[in-house]
Structure formats: structure tokens, C-alpha cells
Amino acid sequence: MKTQRDGHSLGRWSLVLLLLGLVMPLAIIAQVLSYKEAVLRAIDGINQRSSDANLYRLLDLDPRPTMDGDPDTPKPVSFTVKETVCPRTTQQSPEDCDFKKDGLVKRCMGTVTLNQARGSFDISCDKDNKRFALLGDFFRKSKEKIGKEFKRIVQRIKDFLRNLVPRTES
């Protein structure tokens with residue numbers, strides 16, 4: 001025979017299961033990293049694999065591309081890191097380190113997943129060689145100056161030729 005006590009017990013279990021059902025999706029959502037958190041995790045991996053003396057820290061994060069909602073699908077990322085003053089052997093977070101004056105800058109591209117439990121990344125970084133950028137600026141400015149000078153020379157030749165043509169007196 002069923003007692004009132006059994007009814008309360010069944011009601012409690014139902015309530016526990018209902019609450020558990022409501023909390024589980026929140027736990028799953030909490031395991032999804034934000035775009036920036038996934039990039040910071042990738043930078044931690046870059047620092048672990050690096051043979052450079054100092055840690056790198058996020059300098060610039062390109063805007064987040066439009067993405068699907070699946071946290072297991074690799075998402076494209078691109079960002080720039082800069083060398084900090086903290087040695088790689090330190091246990092300090094790169095975010096707590098100051099950038100090194102004239103520190104090495106690297107441009108990084110690849111993919112990250114936002115699933116915290118199975119988070120992965122495939123990132124490659126190249127030195128952001130400012131010398132080549134400066135060389136490009138030099139050639140662009142030189143081209144502009146040469147173009148202006150060329151136009152000036154052409155105008156002087158035209159003026160000279162106009163003056164050579166015999167003038168008729170009226």
C-alpha cells in the first residue's frame with residue numbers, strides 16, 4: 001500500500017530530475033569559449049611551443065568572422081602577438097606582462113574550436129617584418145616623387161617646344 005511518505009519522495013525525485021534537466025544545458029553552455037578566450041588559449045599554446053626567450057601577448061585581434069553556432073567546428077582566426085618582457089619560463093600570465101620595447105611582432109592565422117572540453121587550435125605565426133613594410137613605403141613614396149618630377153619635365157619640354165615654333169607677327 002502506498003503511503004503519503006512515498007508520494008513526497010516521488011515528488012522530490014521529480015523535482016530533482018526537473019532541476020537537473022534545467023541545469024545540464026547551462027553546464028554545457030558554460031563549456032563554450034568565447035572567440036577571444038579561444039584565441040588566448042591558442043596564444044598559450046604558441047608560448048609553450050615557442051623557442052623564443054620571452055612570452056608573447058595578444059596585440060591585436062581581427063574582427064570575429066560570422067560563424068555557425070557549433071563549438072566543435074573550427075573557426076578562422078587572425079591576430080597579432082608581440083613579445084613581452086616576461087621570460088617564457090615564468091608562470092606568469094602573458095596578459096600580466098608588459099610589451100617589450102621594440103619586441104618581435106608576429107602575425108598569426110589559423111583555426112580554433114570554441115568547445116572548452118575538446119578545444120583545439122591550428123595556428124601558424126610569421127614574423128611581421130616591419131623592414132619589408134618600410135621598404136614598400138619607400139618604393140611607393142619614390143614612385144610618387146618620380147611621377148611628379150616626370151610630369152614637371154614633360155611640361156618643361158612642351159613649353160620649350162612651344163617657344164621654338166616661329167611666331168607670326170601681326
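Any Cβ shown, glycine's included, is placed from N, Cα and C.
Original residues throughout; no substitutions modelled.
Annotated features in Swiss-Prot:
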MUTAGEN   SER142 to Ala  Slightly increased MIC against E.coli K12 (MIC=15 compared to MIC=5)
MUTAGEN   SER142 to Val  Slightly increased MIC against E.coli K12 (MIC=25 compared to MIC=5)
MUTAGEN   GLU149 to Ala  Disrupts oligomerization. Loss of antimicrobial activity
MUTAGEN   PHE150 to Ser  Loss of antimicrobial activity against M.luteus
MUTAGEN   PHE150 to Ala  Loss of antimicrobial activity against M.luteus
MUTAGEN   LYS151 to Arg  No impact on antimicrobial activity against M.luteus
MUTAGEN   LYS151 to His  Reduced antimicrobial activity against M.luteus
MUTAGEN   LYS151 to Ala  Loss of antimicrobial activity against M.luteus
MUTAGEN   GLN155 to Ala  No impact on antimicrobial activity against M.luteus
MUTAGEN   ARG156 to Ala  Impacts oligomerization. Loss of antimicrobial activity
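Each residue contributes its Cα atom, and for PHE150 (mutagenesis position) and ARG156 (mutagenesis position) these two points are 10 Å apart.
Recorded residues GLU149 (mutagenesis position) and GLN155 (mutagenesis position) have their alpha carbons 10 Å apart, per Cα-Cα distance. Its own atom aside, the Cβ of ARG156 (mutagenesis position) has 10 Cβ atoms within 10 angstroms in the protein chains shown. Cα separation, SER142 (mutagenesis position) to ARG156 (mutagenesis position), rounded: 21 Å. With a 10 A radius on its CB, GLU149 (mutagenesis position) counts 10 other CB atoms from all the protein chains.
The Cβ of LYS151 (mutagenesis position) has 10 neighbouring Cβ atoms from other residues within 10 Å, across all protein chains displayed. In sequence order, the list of same-chain residues 6 or more apart from GLN155 (mutagenesis position) whose Cβ falls under 8 Å from its Cβ is empty.
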